[in-house]
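Before any comments, here is the structure.
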Amino acid sequence: MEIQDYTDSEFKHALARNLRSLTRGKKSSKQPIAILLGGQSGAGKTTIHRIKQKEFQGNIVIIDGDSFRSQHPHYLELQQEYGKDSVEYTKDFAGKMVESLVTKLSSLRYNLLIEGTLRTVDVPKKTAQLLKNKGYEVQLALIATKPELSYLSTLIRYEELYIINPNQARATPKEHHDFIVNHLVDNTRKLEELAIFERIQIYQRDRSCVYDSKENTTSAADVLQELLFGEWSQVEKEMLQVGEKRLNELLEK
C-alpha cells in the first residue's frame with residue numbers, strides 16, 4: 001500500500017464523522033436549495049459563505065473540499081514526505097469526500113453550498129443535474145475578483161501559514177490560478193447556455209451582489225468578463241495597495 005492510499009473503512013469512518021459535524025444544528029428542507037460556488041483561488045469565496053449563512057439563517061451546509069484534505073489517514077506522513085506538494089496526494093481523498101457528502105446530504109434534503117472553482121464545466125454540470133433530479137433548486141454563485149488581487153491573496157495566505165507551520169503552508173501555483181481565471185468567463189457562458197441554474201449571482205469581495213439573473217437580463221459571463229479584466233475601481237486599487245503592503249511586511253519577518 002502506498003502512503004497516499006487509504007482503506008474503505010478509514011474513508012467511511014471520516015465520512016460518518018463529517019456527516020455528524022456538518023449537519024449539527026441544521027434541518028432538512030421541504031424545498032431544498034443547492035448553491036454551487038465558483039471563483040479562482042484567493043478570490044475570497046468565504047465571503048459568499050458568510051453571505052449565504054446569513055441569508056439561510058445558518059441552515060445551510062457548506063461543503064469545502066480543501067477542508068477534508070487534513071482528514072486523510074496519512075496526512076502527516078504525506079506532509080513530511082512531500083511538503084507543499086502533498087496536495088497532489090490528498091486530492092483523490094478530498095474529491096471523493098465531497099462527492100459522497102453531496103450524495104448523502106442531498107438524499108436527506110439539506111440546503112447545500114458546494115465550494116468549487118469552475119475550472120471545468122463537467123463537474124458543476126454533473127453536480128447540478130444530480131441535485132435537480134433530487135428535487136433541488138440549483139443556483140450558481142460566483143465571486144469576481146481581479147486576478148492580480150486574488151493571486152496576491154494566495155501569496156499572503158501562504159506566508160501567513162508558513163509562519164505558523166511551514167509543513168502545512170500550501171502555495172498555489174500561478175499557472176493553476178491563471179488557468180481557472182482564463183476559463184472562468186467561457187465556462188460561465190457555457191453553463192448559462194445550458195440553463196441548468198435557476199439563479200446566477202455574482203458577488204465582489206466587498207460583499208456586494210453585482211449581478212443577479214432574477215433581476216438582470218444581461219449575460220452573467222459578460223458582466224464577469226468586465227469585472228475580472230475591465231477597469232479597476234477605487235476600492236480595488238486600495239485593496240491592491242493594502243495587500244502589497246501586507247505581503248512586504250510578511251516577507252520582512
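Cβ atoms are placed via backbone N, Cα and C, with glycine included.
In this structure the noted substitutions are not present, so the sites keep their original residues.
Annotation comment: Swiss-Prot describes Gly39, Gln40, Ser41, Gly42, Ala43, Gly44, Lys45, Thr46 as ATP binding site. One entry in Swiss-Prot concerns the mutagenesis experiment Lys45 to Ala. Its note says: Abolishes lethality. One mutagenesis experiment named in Swiss-Prot is Asp66 to Thr, and its note says Abolishes lethality. Look at Swiss-Prot and you will find Asp66 tagged as active site, proton acceptor, backed by a curator's inference. Per Swiss-Prot, mutagenesis Thr117 to Val is noted as: Abolishes lethality. Per Swiss-Prot, mutagenesis Thr120 to Val is noted as: Very slight reduction in toxic effect.
Structure coloured by features recorded in Swiss-Prot.
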residue : record               : Cβ neighbours (10 Å)
Gly39   : ATP binding site     : 28
Gln40   : ATP binding site     : 29
Ser41   : ATP binding site     : 20
Gly42   : ATP binding site     : 22
Ala43   : ATP binding site     : 31
Gly44   : ATP binding site     : 21
Lys45   : mutagenesis position : 24
Asp66   : mutagenesis position : 13
Thr117  : mutagenesis position : 23
Thr120  : mutagenesis position : 14
Enter the number of other CB atoms within 10 angstroms of the CB of Thr46 (ATP binding site).
13
Go through the mutagenesis positions Asp66, Thr117, Thr120 and tell me which ones have a CA within 10 A of the CA of Lys45 (mutagenesis position).
Thr117
What is the separation, in Å, between the Cα atoms of Ser41 (ATP binding site) and Asp66 (mutagenesis position)?
11
Can you tell me which of the mutagenesis positions Asp66, Thr117, Thr120 is spatially closest to Ala43 (ATP binding site)? Compare CA atoms only.
Thr117
Going by Cα-Cα distance, which of the mutagenesis positions (Asp66, Thr117, Thr120) sits nearest to Gly42 (ATP binding site)?
Thr117
Enumerate the residues of the same chain, Gly39, Gln40, Ser41, Gly42, Ala43, Gly44, Lys45, Thr46 excluded, that satisfy the criterion Cβ within 8 A of the mean position of the Cβ atoms of the recorded ATP site; list them in sequence order.
Ile143, Thr145, Ser150, Ser153
For Thr120 (mutagenesis position), which of the recorded positions Gln40, Gly44, Thr46, Asp66 has the nearest Cα in space?
Gln40
Quick one: pull the CA-CA distance for Gln40 (ATP binding site) versus Asp66 (mutagenesis position), whole Å only.
14
How many whole Å apart are the CA atoms of Gly44 (ATP binding site) and Asp66 (mutagenesis position)?
14
Taking only the Cα atoms, work out how far Gly39 (ATP binding site) lies from Thr117 (mutagenesis position), in Å, as a whole number.
5
Just to verify a number: CA distance, Thr117 (mutagenesis position) to Asp66 (mutagenesis position), in angstrom, no decimals.
11
Distance between Asp66 (mutagenesis position) and Thr46 (ATP binding site) at the Cα atoms, whole Å?
12
